[in-house]
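Novice: Straight from Swiss-Prot, here's the annotation block:
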BINDING   S44  GTP binding site
DOMAIN    1-111  domain 'Dynamin-type G'
VARIANT   S78 to L  In strain: Isolate SIM7
VARIANT   E146 to D  In strain: Isolate SIM1, Isolate SIM3 and Isolate SIM6
VARIANT   Y150 to F  In strain: Isolate SIM3 and Isolate SIM6
VARIANT   G195 to S  In strain: Isolate SIM3, Isolate SIM6 and Isolate SIM7
VARIANT   L232 to M  In strain: Isolate SIM3, Isolate SIM6 and Isolate SIM7
VARIANT   S285 to A  In strain: Isolate SIM3, Isolate SIM6 and Isolate SIM7
VARIANT   P304 to L  In strain: Isolate SIM7
VARIANT   M355 to I  In strain: Isolate SIM1, Isolate SIM3 and Isolate SIM6
Amino acid sequence: SSMEPEMEQKVKDQHMERCVNLLVDELGVYSTAQEAWERIYHVSALEALHIRNGHIKNPSAQTKERYQEFLRFENDFSNCLAVSALKTKFGPHLLSAQKILNQLKSTLISPFIEKVSRLIDENKERRANLNAEIEEWELEMQDEREDLQYCFEELTEMTQRLGRCVLNDQIKTLIPSAVLSFSHPFHPEFPAQIGQYQRSLCAHLDNLLEDRVLQCLSIPLQRKILDMEKELGLQITEKSCDWQLIYGLDCQSYMSDFQPDLRFRFSLGFTALWHRLEGNLPLHSSPFRTQKLRNGHKKCLPLPPLVHGNHWQMLESLVKSKGSLGTVLLGAMAIRSFNWPIVMILGGLVGSFYMYEYAAWTTAAQERSFKSQYSRLLQQRLRTDVQQTVSGFELQLRQHLAKVRNCWEAQSNETLNDLNVRTAELTKQIQSMEVLQLSLKKFRDKGQLLASRL
């Protein structure tokens with residue numbers, strides 16, 4: 001009882017002893033009396049309730065002691081409930097969560113981090129290889145661009161050299177033979193028929209010269225260009241295979257003012273002999289002769305004329321006069337210089353030769369004369385346009401080579417752009433993988449922190 005302190009302490013000791021025996025000896029909850037002593041409480045629940053409700057204004061010392069014991073009981077009881085709950089319910093869940101975290105770390109997060117790291121390294125290596133390939137491709141493009149320029153210059157020089165050679169050769173050899181072998185009805189007595197003959201001859205020469213130039217110049221150039229395109233790796237199209245130089249020859253335009261001279265001319269006539277003599281003998285306007293100086297150069301000195309200029313003018317007027325005065329004077333000089341029989345024999349020979357040439361001056365001979373005059377004039381005029389024609393060939397070649405260059409540049413830039421696109425895609429993949437790797441590492445760190453807290 002609370003009114004008898006001695007009895008209260010005695011009863012308390014008895015209860016303490018009985019409870020210790022119960023907990024240690026009978027129940028075996030604790031192994032020592034000290035542990036059991038700490039779990040024995042002497043409290044009054046009603047008294048503690050009154051104190052908390054404020055019914056006891058001035059509690060005694062024993063009341064305060066019992067209230068403190070009750071507070072210790074509440075604290076130990078709540079801790080016991082918490083420990084019991086952890087052991088019976090929350091403990092297995094915490095262990096299961098910790099096990100799941102460890103499994104996630106070992107089977108998912110760590111391998112995933114390693115996989116992402118390996119992919120990042122592989123993509124970085126691949127990007128480095130692509131960058132090296134881009135640099136190598138740019139250097140290769142520069143080298144190929146220089147080689148292409150050199151090849152273009154070589155083809156241009158070849159076109160100039162071969163074109164000039166082919167044209168001169170065709171003008172020198174093909175035109176005379178082609179004109180001579182041309183066969184078409186020839187009627188010199190009809191001017192309209194001569195014009196038709198000339199137009200047919202021009203068309204024949206146009207086709208023949210164009211075909212020869214195509215075979216000798218265009219086809220070799222086309223083969224070299226195709227070989228160059230194959231070396232550059234360009235796609236050979238039908239347009240590239242069909243390319244050829246355009247050589248539009250129009251002989252009719254060159255010979256539009258051609259007027260053939262089909263009159264009979266005696267080869268031993270005075271005019272013919274005069275032209276031959278005029279071409280062989282140096283006149284007062286003859287070419288200059290050269291004299292070598294001490295310094296190695298040559299000095300031009302005029303050749304002295306065999307006959308004075310005044311004498312040539314007199315002879316020319318006599319020979320070329322339309323009257324018979326020249327013939328009479330020359331005949332008188334011949335009779336005076338030679339005997340009559342010799343003059344008659346020479347006259348007979350000259351007359352016989354004249355009759356032979358006049359009889360041989362047939363339509364075929366006139367056609368040969370026409371072809372000879374036509375061939376000489378056409379050769380002369382074509383030679384003057386050789387350089388202009390070669391320049392036209394060069395311009396066509398440069399235009400085609402410019403198209404080849406543009407095609408090569410487009411293909412090279414397409415390859416370079418493809419490499420740059422692949423590099424950019426790898427860079428994006430690397431960045432996204434790095435972000436993923438960082439997130440995985442954060443999750444791993446949070447999991448480790450949660451596992452340590454559990």
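If you go along the chain as it appears here, the first residue is 1 and each next one adds 1.
Yeah, the Cβs are placed from backbone N, Cα and C, and that goes for glycine too.
Don't look for the substitutions in this one, it keeps the originals.
Give me the structural setting of these features: burial, nearby parts and distances.
Specialist: DSSP gives S44 (GTP binding site) a coil state; it is part of no helix or strand. Taking the Cβ of S44 (GTP binding site) as centre and 10 Å as the limit, one finds 15 other Cβ atoms among all the protein chains shown.
Across the range of the domain 'Dynamin-type G' (1-111), the DSSP-based residue counts are 88 helix, 0 strand, 23 coil.
Listed in sequence order, the same-chain residues six or more apart from S78 (variant position) with CB atoms under 8 A from its CB number zero; the list is none.
When secondary structure is read from DSSP and collapsed to three states, E146 (variant position) falls in the helix class. Around the Cβ of E146 (variant position), 10 further Cβ atoms fall within 10 Å across all displayed protein chains.
All chains included, 10 other C-beta atoms sit within 10 angstroms of the C-beta of Y150 (variant position).
Mapped onto three states, the DSSP output places G195 (variant position) in helix. G195 (variant position) is surrounded by 10 other CB atoms, counting those within 10 A of its CB over all protein chains shown.
Sequence-distant contacts (6 or more apart, same chain, Cβ under 8 Å) of L232 (variant position) comprise E144, L148, V404, W408. DSSP assigns L232 (variant position) to a helix.
Cβ neighbour count for M355 (variant position): 10 (other Cβ atoms within 10 Å of its Cβ, all protein chains included). According to its DSSP assignment, M355 (variant position) is helical.
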Novice: Which one is closest to E146 (variant position) in space, judged by CA to CA distance, out of the recorded positions S44, G195, M355?
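Specialist: The answer is G195.
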Novice: Between the Cα atoms of Y150 (variant position) and G195 (variant position), find the distance and write it as a whole number of Å.
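Specialist: Between the alpha carbons of Y150 (variant position) and G195 (variant position) there are 49 Å.
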